[in-house]
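For reference, the structure discussed in these notes is given below.
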Amino acid sequence: MKVAVLGAAGGIGQALALLLKTQLPAGSDLSLYDIAPVTPGVAVDLSHIPTDVTIAGFAGMDPTDALVGADVVLISAGVARKPGMDRSDLFNINAGIIKNLAGKCAEVCPNACIGIITNPVNTTVPIAAEVLKQAGVYDKRKLFGITTLDVIRSETFVSALKGISLADVEVPVIGGHSGVTILPLLSQVKGVEFTAEEVVALTARIQNAGTEVVEAKAGGGSATLSMGQAAARFGLSLVRALQGEKGIVECTYVDGGSEHATFFAQPVLLGKNGVEEVLAYGELSEFETNARDAMLEELKANITLGEEFVAG
């Protein structure tokens, strides 16, 4: 099993690479790519960690060497948020990066599963889809927007608020991966009751948690370490499913035939070909139904923006 991380020299990429080096199954290959010249050095640094994961690093303008033979590609390349920016402000730079890297994946590893971390995910995933379609290699089962950060934040915040073990907390998160398009289904958390006020406050905190980190870092970065952990959780789940492990479910932003939008985040059963089945997300509370319906205009606009970017 070969996993490639594109954007591996950045804050998310290095955290992700560390977690993959220590947690990928024995015998895996881990390939790191970034335009930054430090990237081969990041690989050397990680190579000193005693795990049975082979690692190589590549720098420069062409990621081809990193992508050859890749089964999974995780893309975190791009610029990060700074104070005063929202995820859509990143679009102008990151859209072009994703377009180029998706094109390289289509050319070098057309059968790989691709997980996109680069924001704005609501838009960068449709960009990748359009590029793969143009190349004639699009398989909607193999393209994912990684929204796991919303899930782990939800789990953490619910556990802290209610004083319950994280082992007992599961929070499905549906919709998209920015602002009001992030919808944690708090009504589905087992064994916990929330007041109406708690639901409103907790939903808002989860939706704005990225801004919380950006402001706390005072211009020094965005959520890199928690995002690295979230991407590792998703990537490792995907690897296990590709290797035949059954019953692995993660929430992720996919082209899954949703009645709401072309791309929509919801629970997905992973399998040997990527998405095995897009799962129903169950009954919503009145608050959640209203929030879902209210987000759709923005989510659809984000998707259209990506499609039009590739169409030119």
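Placement of Cβ uses the backbone N, Cα and C atoms for every residue, glycine included.
Keep in mind the model shows the original residues, not the substituted ones.
Computed from a predicted structure; not experimentally measured.
Marked as NAD(+) binding site by Swiss-Prot on the basis of similarity to another entry: Gly7, Ala8, Ala9, Gly10, Gly11, Ile12, Gly13, Asp34, Asn94, Ile117, Thr118, Asn119, Met227. For Ala9 (NAD(+) binding site), the count of additional Cβ atoms within 10 Å of its Cβ stands at 24 [all protein chains shown].
Around Asn119 (substrate binding site), a 10 Å sphere centred on its CB holds 28 further CB atoms from the protein chains shown. Among the features that Swiss-Prot reports, substrate binding site is placed at Arg81, Arg87, Asn119, Arg153, with the record citing similarity to another entry.
What Swiss-Prot lists as active site, proton acceptor is His177, and the listing cites similarity to another entry. Counting Cβ atoms from all protein chains shown, His177 (active site, proton acceptor) has 29 others lying within 10 Å of its own Cβ.
Among the mutagenesis results in Swiss-Prot, Gln229 to His has the note: Increases the thermal stability. The residue drawn here is the original one. In this structure, Gln229 (mutagenesis position) is part of a helix by DSSP.
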By a 10 A CB contact count over all chains shown, which of the binding-site residues listed here is most packed: Arg81, Arg153? Arg153
Counting other CB atoms within 10 A of each CB, which of the binding-site residues Gly7, Gly11 comes out lowest? Gly11
From Asn119, Arg153, His177 (recorded positions), the ones whose CA sits within 10 A of Asn94 (NAD(+) binding site) are Asn119
Using DSSP, would you call Asn94 (NAD(+) binding site) helix, strand or coil? helix
Smallest Cα-Cα separation from Met227 (NAD(+) binding site) among the recorded positions Arg81, Arg153, His177 is shown by Arg153
